[in-house]
Amino acid sequence: GFPVRVIIPGCIGGRMVKWLKRIIVTPAESDNYYHFKDNRVLPSHVDAELANAEAWWYKPEYIINELNINSVITTPCHDEILPINAFTTQRPYTLKGYAYSGGGKKVTRVEVTLDGGETWLVCTDHPEKPTKYGKYWCWCFWSLEVEVLDLLSAKEIAVRAWDESLNTQPEKLIWNVMGMMNNCWFRVKTNVCKPHKGEIGIVFDHPTLPGNESGGWMAKEKHLETAEAAAPGLKRSTSTPFMNTTDVGKEFTMSEVRKHASQESAWIVVHGHVYDCTKFLKDHPGGADSILINAGTDCTEEFDAIHSDKAKALLDTYRIGELITTGTGYSSDNSVHGGSVLSHLAPIRRAVRAPALSNPREKIHCRLVGKKELSRDVRLFRFSLPSPDQVLGLPIGKHIFVCASIEGKLCMRAYTPTSMVDEIGHFDLLVKVYFKNEHPKFPNGGLMTQYLDSLPVGSYIDVKGPLGHVEYTGRGSFVINGKQRHASRLAMICGGSGITPMYQIIQAVLRDQPEDHTEMHLVYANRTEDDILLRDELDRWAAEYPDRLKVWYVIDQVKRPEEGWKYSVGFVTEAVLREHVPEGGDDTLALACGPPPMIQFAISPNLEKMKYDMANSFVVF
């Protein structure tokens, strides 16, 4: 307490939290009553009478100094009701909670069972970083997606945790005279109820309630109205005529599809058909992430938004069956929560704010809070994140999908933010607007860029990600298609708005000075000098860090020759690249982003002439 506060992590709170007026240092252990008669775990056969008669209180081996391994379910909360209908059964329910162990030991895994311990599901852990001494003093939050119909058939949900010493929790409560250090499986009972007329649901019952509140299944104070009700009937989804589908007779539930959401097995659903895209991961032009971001889901709308008829025909090669869906006889109400319990759980839920892009399969709702016109056709947009204390959570080198409904259809386009990765509460997009009737090959202009340009401040868009096959992890290290790659020199060649992923990497390298020794050689192509995006920043950085960044511009035509253009005019040629980017080698990596003809005819063949290993040292964003 004031004026001195000492925090001793790992020591049990009940023993060590004190407000002190004075401290007395003694040569021997305290003989205070509470030092001996509290915070002890005596053997199960010892009751209060025996403990007093045989002086069990004074045996040092039973004192509590460290917590034991424990875990708790916080979501679903007590008295929460989950309706069973066509809406809720088509998406997973996310269980959440926390776990901890004593002595600074790391929680290594958390498991949930829905069948009384016959089988266990491994949860996704979200641990805090350890201290510099390798200790873990904070709660480890965890989550697990489960099928709603699996919850309906379960009698209870139970959780247990393991720590790095392979300690785990006992199945049943072990009695001791003080009732302390109980760490058996945390169980939440499930019961079928009738929350509304004609509807069934699952109500969740915790063992007890926080503080002095009464309730919970252990107290047996509340009787739930139960109903014998079957799950909604199943019906087969209707086939759609837009694809030339083959006669594949297998049928799959959405629950089965969701199990195939990894690099080892990637299934998707499009228009009621199930496709196994695992073999196509390595060949997808946008990288494996473009498929994995939707693996295990129904991505019909998104697939239609960004794929051509040719791609739709190609998809049919991977068709394995049809989707079985539930009936639609129930309403789509959201879960109903017990309000009193929510107030107790709120601090737990707020304690760790996950990055906005914590789940690549979910869209986040972002509000336009700033819009700046940098030139006739270039805009800088600022979007706020769902929470003001969040970061976007986009790894360096990856990009996001911006999603919007335009003229009644979903439109999705990939963008790389120009804001720093650790910006809190918002992110920035630099967008070149392609207007109608300005390019003969594209008379309608850019659908998404014109839409963004038309948005008033206060409007919302949806964002999804991260996706992409390239990630810069710092100090010359990359992860490319899941494989580690290190480079001390980067050849960065881009055109137009393809500067944004390069800009993100340049920004990361220069922020990590002097530790990051990566050399960057940027060749940036545009139509005119007025089309060069982020030129002020690039020129400033090149002047400030001449040993780290070299910039060379290439334009088709000079608009103002009187200003003395000192860079290249024309195309990105072999001569330009030989002069301004390093030759290929084991420590050199080429990064490219631009229009496909530029990649195919200007960059790839010329880098190959410069001894680049095009399979391992050339990456296209």
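Glycine is treated like the rest: Cβ placed from N, Cα and C.
Where a substitution is noted, the model still shows the residue that was there originally.
Computed from a predicted structure; not experimentally measured.
Under the heading domain 'Cytochrome b5 heme-binding', Swiss-Prot lists 249-324, citing sequence analysis as support.
Residues or ranges marked as heme binding site by Swiss-Prot on the basis of sequence analysis: His284, His307. Taking all protein chains in view, 15 other C-beta atoms sit within 10 angstroms of the C-beta of His284 (heme binding site).
Here Swiss-Prot flags 361-473 as domain 'FAD-binding FR-type'. Within the domain 'FAD-binding FR-type' (361-473), the DSSP-based counts of helix, strand and coil residues read 8 helix, 55 strand, 50 coil.
Thr500 (FAD binding site) has a Cβ environment of 22 other Cβ atoms inside 10 Å. DSSP gives Thr500 (FAD binding site) a helix state. Feature annotation from Swiss-Prot assigns FAD binding site to Arg413, Ala414, Tyr415, Thr416, Leu430, Val431, Lys432, Phe435, Leu447, Met448, Thr449, Ser497, Thr500; the stated evidence is experimental evidence.
Experimental mutagenesis at this site is recorded by Swiss-Prot as Cys593 to Ser, annotated: Reduction of activity. Cβ neighbour count for Cys593 (mutagenesis position): 24 (other Cβ atoms within 10 Å of its Cβ, all protein chains included).
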Need the DSSP three-state call for Cys593 (mutagenesis position) to compare against my parser.
strand
Could you tell me the mean pLDDT over the domain 'FAD-binding FR-type' (361-473), as a whole number?
88
Looking only at Leu430, Leu447, which of these binding-site residues has the biggest number of Cβ atoms within 10 Å around its Cβ?
Leu430
If you measure every Cα to Cα distance among Arg413, Ala414, Tyr415, Thr416, Leu430, Val431, Lys432, Phe435, Leu447, Met448, Thr449, Ser497, Thr500, the residues said to bind FAD, what is the biggest one in Å?
21
Thr449 (FAD binding site) CB neighbourhood, other CB atoms within 10 A:
19
Helix, strand and coil counts within the domain 'Cytochrome b5 heme-binding' (249-324) (DSSP):
32 helix, 21 strand, 23 coil
